[in-house]
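Enquirer: Pulled these from Swiss-Prot:
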type	residues	note
VARIANT	Asp55 to Glu	In strain: Goe 2, G25, PWudll and TN
VARIANT	Asn216 to Lys	In strain: Goe 2, G25, PWudll and TN
VARIANT	Ser221 to Thr	In strain: Goe 2, G25, PWudll and TN
Amino acid sequence: MKKYLLGIGLILALIACKQNVSSLDEKNSVSVDLPGGMTVLVSKEKDKDGKYSLDATVDKLELKGTSDKNNGSGTLEGEKTDKSKVKLTIADDLSQTKFEIFKEDGKTLVSKKVTLKDKSSTEEKFNEKGETSEKTIVRANGTRLEYTDIKSDGSGKAKEVLKDFTLEGTLAADGKTTLKVTEGTVVLSKNILKSGEITVALDDSDTTQATKKTGNWDSKSSTLTISVNSQKTKNLVFTKEDTITVQKYDSAGTNLEGKAVEITTLKELKAALK
């Protein structure tokens, strides 16, 4: 009889344990929105260990975890069909999420994506040596910087995807991004330093002084003033919204005329360099 009761008790304990780790639903949890369009379910009550249960589904993969807080912060983990491990870390103040994928050993990082509340994000992919091989930085306004073929020294290919067109260039080992547009003898270079500071330069290989173009960059107004034979012809403004506008000077090169017009195609940008 004692063995029978002991067996019943063990079965009930297993059932209780199973219920404790079962998926959360709208009845026993609260839904919390996270940066990156993700949602986490937080249990309304603490478990037997005094912690709140967390449940989230990312890319059709169910992740589970626990937290001392009931606001949605904490760490959730899961495993993909290929045995690779997934980890989602939610900041205490819900200001950012970090989504990581590891190899089967749970230590070797395959990829990492950090997303902030303003919808900006940084995503990295890693090679066998654990070095960054690809990187994508998405700004809050949706424009982004894409880095590929990153070598051990940090250099690689670069691409800036703006609202309507794309600029291409290189990433230097010191973290400087250089994006170039060429039109005839003129080369426009947009440089983005590791700190985020932007500078723009114009070089012209034309040897005829009367038609040779020069550029003067004003960092305060983010404006490149283009001149021909020392006479101003137009302004290119690189706005905080990551757009480019063009406005011409009068024939004397002293006053701007008309209104600044947003450049929406690469063809229009090249035309502004003529």
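Even glycines carry a Cβ here, placed using N, Cα and C.
Modelled residues match the original; the substitutions are not represented.
Note that the coordinates shown come from a computational prediction; the quantities given were computed from them, not determined experimentally.
On this model, are these features tucked inside or out on the surface, and what's nearby?
Expert: DSSP assigns Asp55 (variant position) to a strand.
Here the Cβ of Asn216 (variant position) has 13 other Cβ atoms within 10 Å, regardless of which shown protein chain they belong to. Secondary structure at Asn216 (variant position), taken from DSSP and collapsed to helix, strand or coil, is strand.
Remark: Ser221 (variant position) has Val237 as non-local neighbours, by Cβ distance under 8 Å and separation of at least 6 in sequence.
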Enquirer: List the Cα distance (Å, whole number) between Asn216 (variant position) and Asp55 (variant position).
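Expert: Cα of Asn216 (variant position) to Cα of Asp55 (variant position) measures 55 Å after rounding.
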